[in-house]
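Noted in Swiss-Prot for the protein shown:
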DOMAIN    20-78  domain 'Chromo 1'
DOMAIN    121-179  domain 'Chromo 2'
MUTAGEN   ILE165 to Glu  No effect on interaction with POGZ. Abolishes interaction with TRIM28, CHAF1A and NIPBL. Abolishes interaction with NSL1
MUTAGEN   THR173 to Asp or Lys  Abolishes interaction with NSL1
MUTAGEN   TRP174 to Ala  Abolishes interaction with TRIM28, CHAF1A, NIPBL and HP1BP3, fails to localize to centromeres in mitosis. Abolishes interaction with NSL1
Amino acid sequence: MGKKTKRTADSSSSEDEEEYVVEKVLDRRVVKGQVEYLLKWKGFSEEHNTWEPEKNLDCPELISEFMKKYKKMKEGENNKPREKSESNKRKSNFSNSADDIKSKKKREQSNDIARGFERGLEPEKIIGATDSCGDLMFLMKWKDTDEADLVLAKEANVKCPQIVIAFYEERLTWHAYPEDAENKEKETAKS
């Protein structure tokens, strides 16, 4: 189910903001360090799809659902052989409709968009963690920018282990049990 999000109305009063319902999150990109999502708006055709900054959105379930699919797609790309079969090549040469060309350009652009560590930014700290995508993911804050990306914990463990350790240390709690305190007092009294 879509959620409402603010989007400026195309009216003469630029201060008015209306709320529209997001039907689906279609893609993700980072522009100048800011995460944006390509949205399909409920009740509007695909030609009205827009890129919206993450901070303007109020649809965490749809974003989470998209990230699950995105992660699976990324893993699939890494496991796919690079060569295409001859039949696939022929098939793609015959599909030249405007829609096919548009969707091909969108796919090419989305594949070129760097995400997470691919952006080449230096990690500053981990803001939070989630397993909503099936694997443990960290919300990584980058140095010299206000932006953050979800990154695989496995990747963060290798690329910035000290930041991962600091994240866990900040959340580490010790539980003292009354019997432990009594035993320590007895040992101290004996010495």
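Cβ coordinates are placed from backbone N, Cα and C, and glycine is handled just like the others.
Here the original residues stay in place, and none of the substitutions has been built in.
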Secondary structure tally of the domain 'Chromo 1' (20-78) (DSSP, helix then strand then coil): 25 helix, 24 strand, 10 coil
Nearest-integer angstrom distance between the alpha carbons (Cα) of THR173 (mutagenesis position) and ILE165 (mutagenesis position): 14
CB contacts for TRP174 (mutagenesis position) [other CB atoms within 10 A, all chains]: 4
Nearest-integer angstrom distance between the alpha carbons (Cα) of ILE165 (mutagenesis position) and TRP174 (mutagenesis position): 16
Count of other CB atoms lying within 10 Å of the CB belonging to THR173 (mutagenesis position): 4
Structural state of ILE165 (mutagenesis position), classified by DSSP into three states: helix
Local confidence of the prediction over the domain 'Chromo 1' (20-78), expressed as mean pLDDT: 83
